[in-house]
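The following feature annotations were taken from Swiss-Prot:
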BINDING   Asp8, His10, Asp41, His197  Mn(2+) 1 binding site
MUTAGEN   His10 to Asn  Does not bind to Mn 1
BINDING   Asp41, Asn79, His114, His195  Mn(2+) 2 binding site
BINDING   79-80, Asp122, 157-167, His195  substrate binding site
Amino acid sequence: MSVLFISDLHLEAERPDITRAFLSFLDERARRAEALYILGDFFEAWIGDDGMDAFQRSIAQSLRQVADGGTRIYLMHGNRDFLIGKAFCREAGCTLLPDPSVIDLYGEPVLLMHGDSLCTRDEAYMRLRRWLRNPLTLWVLRHLPLATRHKLARKLRKESRAQTRMKAVDIIDVTPEEVPRVMRGHGVRTLIHGHTHRPAEHPLDIDGQPARRIVLGDWDRQGWALEIDANGHRQAPFPL
């Protein structure tokens, strides 16, 4: 059996092509896997478990069916869906995974992250991230009226798109010096993350030892999945 890793699906009712591809992925691949790890930005936006709509509940039910079939499902927050909580995870049959997390993968410790915390050169975003993830801010956000949360989510998404277009490419990518620092701190030689929408495998040298950073692809023009088993790993795109 194998372990699957995906991220940055940005699921929303307005993208039925991505939804169809994801449901097919669940039926054709996830059901046969030992585990499925979703490393953030699973949804385009999430205003709180109490604001789940029919579309989001249908996704939770689809995950639950796969989990009930024996596949372990793990979900990590992204920068778009960091308000996902225990209620959704109970309904979906998945486990909420802290960012970062180290897992044992066929005898090797592997670091999993969404990836946005590695983009330290984007100082404006890092300030916003610290503010949004502050426990007091999270408490306030969860207690705002749903209509206010919807309005705030739309505003943040609009501003994020505009700022991303204006920023230099190297600013919104991971900071090269931050990657080995974080990996060294967790005692790993393999890092898997998403967020940057730049699927690739980057060979590294950490303290004279070979290491690697695997970046997951985003689901927009095509889907992406990383599959790892005892014999190796492969990340490949597939049509939506």
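Yeah, the Cβs are placed from backbone N, Cα and C, and that goes for glycine too.
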Work out how many Å separate Ser160 (substrate binding site) and Asp8 (Mn(2+) 1 binding site) at their Cα atoms, rounded off.
15
Are there any residues in the same chain, six or more apart in sequence, whose C-beta is under 8 angstroms from the C-beta of Asp41 (Mn(2+) 1 binding site), and if so which?
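Same-chain residues close to Asp41 (Mn(2+) 1 binding site) (Cβ under 8 Å, separated by 6 or more) are Ser7, Asp8, Leu9, His10, Gly78, Asn79, Arg80, Asp81, His114, Gly194, His195, Asp218.
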Starting from each candidate's C-beta and looking 10 angstroms out, tell me which of the binding-site residues Asn79, Ser160 has the most other C-beta atoms.
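Most Cβ neighbours within 10 Å: Asn79.
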Would you pick out, from the binding-site residues Asp8, Asp122, the residue whose Cβ has the largest number of other Cβ atoms within 10 Å?
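It comes out as Asp8.
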Among the binding-site residues Lys158, His195, His197, which residue has the largest number of other Cβ atoms within 10 Å of its own Cβ?
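Per the Cβ count, the most surrounded site is His195.
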Other Cβ atoms within 10 Å is the metric here; tell me which of the recorded positions His10, His114 scores highest.
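Neighbour-count leader: His114.
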Please report how many Å separate the Cα atom of Ala162 (substrate binding site) from that of His197 (Mn(2+) 1 binding site), as a whole number.
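Cα-Cα distance, Ala162 (substrate binding site) to His197 (Mn(2+) 1 binding site): 17 Å.
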Just to be sure I understand the packing, how many Cβ atoms besides its own are within 10 Å of the Cβ of Ala162 (substrate binding site)?
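The Cβ of Ala162 (substrate binding site) has 10 Cβ neighbours within 10 Å.
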